[in-house]
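Here is what Swiss-Prot records for this protein:
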- 22-315: domain 'Dynamin-type G' (DOMAIN)
- 32-40, 228-234, 259-262: GTP binding site (BINDING)
- Lys38 to Ala: Defective in GTP hydrolysis. Tubulates spherical liposomes. Impairs mitochondrial division. Decreases the BCL2L1-mediated induction of synapse number and size of synaptic vesicle clusters (MUTAGEN)
- Ser71 to Ala: No effect on mitotic phosphorylation (MUTAGEN)
- Ser139 to Ala: No effect on mitotic phosphorylation (MUTAGEN)
- Ser149 to Ala: No effect on mitotic phosphorylation (MUTAGEN)
- Asp231 to Asn: Defective in GTP-binding (MUTAGEN)
- Ser635 to Ala: Abolishes mitotic phosphorylation. Reduced mitotic mitochondrial fragmentation (MUTAGEN)
- 663-754: domain 'GED' (DOMAIN)
Amino acid sequence: MEALIPVINKLQDVFNTVGADIIQLPQIVVVGTQSSGKSSVLESLVGRDLLPRGTGVVTRRPLILQLVHVSPEDKRKTTGEENDPATWKNSRHLSKGVEAEEWGKFLHTKNKLYTDFDEIRQEIENETERISGNNKGVSPEPIHLKVFSPNVVNLTLVDLPGMTKVPVGDQPKDIELQIRELILRFISNPNSIILAVTAANTDMATSEALKISREVDPDGRRTLAVITKLDLMDAGTDAMDVLMGRVIPVKLGIIGVVNRSQLDINNKKSVTDSIRDEYAFLQKKYPSLANRNGTKYLARTLNRLLMHHIRDCLPELKTRINVLAAQYQSLLNSYGEPVDDKSATLLQLITKFATEYCNTIEGTAKYIETSELCGGARICYIFHETFGRTLESVDPLGGLNTIDILTAIRNATGPRPALFVPEVSFELLVKRQIKRLEEPSLRCVELVHEEMQRIIQHCSNYSTQELLRFPKLHDAIVEVVTCLLRKRLPVTNEMVHNLVAIELAYINTKHPDFADACGLMNNNIEEQRRNRLARELPSAVSRDKSSKVPSALAPASQEPSPAASAEADGKLIQDNRRETKNVASAGGGIGDGGRIGDGGQEPTTGNWRGMLKTSKAEELLAEEKSKPIPIMPASPQKGHAVNLLDVPVPVARKLSAREQRDCEVIERLIKSYFLIVRKNIQDSVPKAVMHFLVNHVKDTLQSELVGQLYKSSLLDDLLTESEDMAQRRKEAADMLKALQGASQIIAEIRETHLW
């Protein structure tokens, strides 16, 4: 085992550097029948006489032997308080006051130390008899023993009671089954190597050790066969076929050893002398196999198996070291080198921050957020999604009802009854609706301002980690950018307010889109009027026989012919146009845009005035369709005295045809013009925000930072590192160096040959 000691020591340094758990080497579990030489094999591997020996049943309790490597300078370094079995199993605490090079300690004796291995052997016998009795009884309760030595590796060996068939002494009748279950409990651990011990003077085909090993390890990946007592075979026979695997092949190999006899033990023959005599015996009896058998070769084979296990763990350890090295290298880079030229460093950091801030807005930053929108992408989302959807959700006629429209029309006419809808009422109502676009526009400015504030934090956290070295510089940069954004906010709000005020200042009824909408609306209303007259005029005329109907409208039958309806429509329209022309020439109507010229041409804009004049027949039809709504009474009710100081009480009455049509016209005009203004606002507000806020900050950010921070009087204060920065830089450099050394150690272990 000595060959593994330097490897394990190197790995220990690696684990201490990386902070990983120590590789747990496999347990070596020895199984076999009674008196097959199991304990002798373990003693030869450890190199110490510490196990009870004798004839018959000697090992009657499992012995878990933990070998703990200690360097000579670590002896008597600490004191361990290890009373809990779980804690004791994983503990590597030493004890002070030990003068010997090697010592042992039992779990059941707590902190008592044993420097004489004869005392250890005697304590094992005493503890066995205390639990199992002194008459061949067997107990599954293990004995825990730790041996501390500079000549061992951190390894666990398990010595189990030998398999038996017939109970003796105090053994129960099912002793065979109990021992079998005990053995299976230990060898079922996948992280164990099974030493299947078989005596050479028995037939290997009847080996109970190999049989039970194959139950848990059918592929033979962790089973090593050991043939003991080669010197006790019958005269004229040898174990050549068995050792060469011709009888029963074993994947990991079959190794023969020669144990000390009871006479040798009684004569105090040392393990070293026994190994020397064993080598001489093998050279004499098995010269061709001498170099592949014996206790030394068994130890080398176990070393090889343990090294394979270690190497299987190295790739994961190597990956962890590489990841940590990359992290510490990045951390060291973020700490930067000590500042020599403060002026150049300050200018470099300011320039880098300004560049990263602008790049984040443009979408070309080095560190791009993947979990959410940020920077310019979020500003775009605010413009075209948040702001756009908010404007589209504003109802053009929201907050308006028929009473509001009629009241506005009446208030605009003053004391005189109006022949046409005054343009003042349209402007009053449409301005009221346009004013509702100002609040979402200002909210758009606020959202963009908040996002530009968030970009500051984004650049500080991801893009310019060097600023973390200088907390005062970081705070100063944040303050300058925040002040710049704060100064631009009222300017941008004022511009957005002006955009809405511009729309309110002049209602352009000659806007091309508005003129097209009015023309299309006139055609639709005119067509609806003709269709309604042609469909319902005959029934209306028959119910009013006392009134005088123009001869052109008198029906020839209950359902007039299409020609008669068309003729009646034509005359009504001509009458309306004549009346409209006469009134227009007298100066009535809404503005100059609706005036018909001397040549009798139709107006291009404001043509909707003509539809406000209706014929008597159409009023007769419309009165039947109008619905009652609460409206201020024009005259007092009969039977009630009138007091002009009383508040008028709304009563329900039907809208006249003209009132109904006036409301419909105003609503359509408001909606048409509101959509035009909303389109303008939706286009102009983002442009104003970009010009007065976003682009202005981008263009002036670096000059603002340089002007306020790049001053000789501020250099020392701004570039003062945090108190622990130098210490953290040193720790990161030391850790990086240690990780590089650990990586080199792993490379050396991969190239280590133990045989």
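Glycine is no exception: its Cβ is also placed from the backbone N, Cα and C atoms.
Shown here: features listed in Swiss-Prot, placed on the structure.
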| residue | record | CB count, 10 Å |
| --- | --- | --- |
| Gly32 | GTP binding site | 26 |
| Ser35 | GTP binding site | 17 |
| Lys38 | mutagenesis position | 27 |
| Ser71 | mutagenesis position | 11 |
| Ser139 | mutagenesis position | 17 |
| Ser149 | mutagenesis position | 18 |
| Thr228 | GTP binding site | 23 |
| Asp231 | mutagenesis position | 16 |
| Asp234 | GTP binding site | 8 |
| Ser261 | GTP binding site | 15 |
Relative to the Cα of Ser149 (mutagenesis position), which of the recorded positions Gly32, Lys38, Ser71, Thr228 has the closest Cα? Ser71
Please work out the helix, strand and coil residue numbers for the domain 'GED' (663-754) from the DSSP assignment. 80 helix, 0 strand, 12 coil
As a whole number of Å, the Cα atom of Ser71 (mutagenesis position) is distant from the Cα atom of Thr228 (GTP binding site) by 34
Ser35 (GTP binding site) - helix vs strand vs coil (DSSP): coil
Which mutagenesis positions are spatial neighbours of Gly32 (GTP binding site) here, meaning Cα within 10 Å, out of Lys38, Ser139, Asp231? Lys38
Distance [Cα-Cα, Å, rounded] between Thr228 (GTP binding site) and Lys38 (mutagenesis position): 9
Spacing of the two Cα atoms, Ser35 (GTP binding site) and Asp231 (mutagenesis position), in whole angstrom, works out to 15
Assigned element (helix, strand, coil) containing Thr228 (GTP binding site), judged by DSSP: strand
Is Ser71 (mutagenesis position) helix, strand or coil when read with DSSP? coil
For the C-alpha pair, I'd like the distance in angstrom between Asp234 (GTP binding site) and Lys38 (mutagenesis position), rounded off. 21
Whole-number Å distance between the CA of Ser261 (GTP binding site) and the CA of Asp231 (mutagenesis position)? 10
Limited to the domain 'GED' (663-754), I'd like the whole-number average of pLDDT. 86
Rounded to the nearest Å - Cα separation of Asp231 (mutagenesis position) and Lys38 (mutagenesis position): 16
According to DSSP, Ser261 (GTP binding site) sits in coil
Residue pair Ser139 (mutagenesis position), Lys38 (mutagenesis position) - Cα distance, angstrom, rounded: 18
Which secondary structure state does DSSP assign to Ser149 (mutagenesis position), in the simple three-class scheme? strand
